[in-house]
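As structure tokens, the structure follows; a few thoughts come after it.
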Amino acid sequence: MNQIWSTGPPNFYFNSEWKENKRNDRTIEDSLRELDGLIHSLERTHIEVQTNPKLKNDVTALNDINKKENKEEITHENYTHQINSIPLTSSNLNRHFSFSRDYNQSDNSNNNYYREYLSKPRYLQQSTKEQTFNEINKRKSAAIIPPWLNIPENSRFFVIKSSSLKHVKRSFYNGIWSSTHFGNKRLSEAYKKLNSGAKVFLFFSINTSGRFCGVAEMVSDLKMDLDTSIWEDEQKYGKAFKVRWVIVRDINNRSLKRFLIPSNEMKPITHSRDTQEIPYSIGISIINLFKTQDSDIFSFLDETYE
């Protein structure tokens, strides 16, 4: 079967099978799958085109070609285009469009599938679109966004407020951190009282930056033998503890203001002080936001970071 390829923006494409499946005996499952794939494709295309001047020029050029060709058939050998020069093959298309040849005409089956589709906790899942978007943006940013992160039950979450971007970078490269005397005491107590297998996660934010910049796991209690001379005023910090950075990327405060902290007079997490503890459920939600938010991917590891 000949495939017809679009000369529109990258990843916006269809084939003749799509047209053939537009029949009266289609199930709701077919329609929802097609719509889901099309929406993901359009969202990703819009973001890529708007944020990449080169792609804008490519899209304009391709549209001009389409006009000149008029009604002539355009084959994939001539005008196939996708980011990273990956061929638009059937296997790639299946990530966005999935069709069933066994059409189920049972209304009950359709209704059951529709209810199941709506009940899925989609906001907790990382879709193919999000995974692919993050893979592409890793080339634009040095951000660290793991596809999966082990967060055991009864883990605890704390906000870390740093006065300096330099201190945060040195923490990343040296794998240690130290708070104030009071903050260190609070974190040490939390670490010692952890249930078996649980962890302590730290949400880092630099004062007056208007954003959070990453997540680190506390992997030791306070130690005297760690080198705190990496910071400008080592006498101020004294003891330190080991950390392992698990996420490095920015999340703007406006995306986090909806998370209210009961132990801090129901103020947003963005108004938290250093070592403010965050409820488990909110901590999980923020981790998911770090992992899945698919716009404005920047990190303090980028050369142009400000």
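From the backbone N, Cα and C atoms, a Cβ is placed for every residue, glycine too.
For 155-290, the entry in Swiss-Prot reads domain 'YTH'. For the domain 'YTH' (155-290), DSSP puts the residue distribution at 49 helix, 44 strand, 43 coil.
Annotation source Swiss-Prot lists RNA binding site at LYS161, SER162, SER163, ASN207, TRP231.
Under its mutagenesis entries, Swiss-Prot includes TRP177 to Ala with the note: Abolishes binding to N6-methyladenosine (m6A)-containing RNAs. Sequence-distant neighbours of TRP177 (mutagenesis position) (same chain, 6+ residues apart, CB-CB distance under 8 A): ILE160, SER171, LEU202, ALA216, MET218, ALA240, PHE241, VAL243.
According to Swiss-Prot, the mutagenesis experiment TRP231 to Ala carries this note: Abolishes binding to N6-methyladenosine (m6A)-containing RNAs.
Around ARG273 (mutagenesis position), the C-beta neighbours below 8 angstroms that are at least 6 residues distant in the chain are VAL159, LYS161, ASN264. Swiss-Prot documents ARG273 to Ala as a published mutagenesis change and attaches the note Abolishes binding to N6-methyladenosine (m6A)-containing RNAs.
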Please identify which of SER162, SER163, ASN207 has the densest Cβ environment, defined as other Cβ atoms within 10 Å, among these binding-site residues. SER162
Whole-number Å value for how far TRP231 (mutagenesis position) lies from SER163 (RNA binding site) (Cα to Cα): 11
For LYS161 (RNA binding site), just count the other CB atoms lying within 10 A of its CB, please. 18
The number of other Cβ atoms within 10 Å of the Cβ of TRP231 (mutagenesis position), counted over all protein chains shown, is 20
Rounded to an integer, what is the Cα-Cα distance in Å between TRP231 (mutagenesis position) and SER162 (RNA binding site)? 12
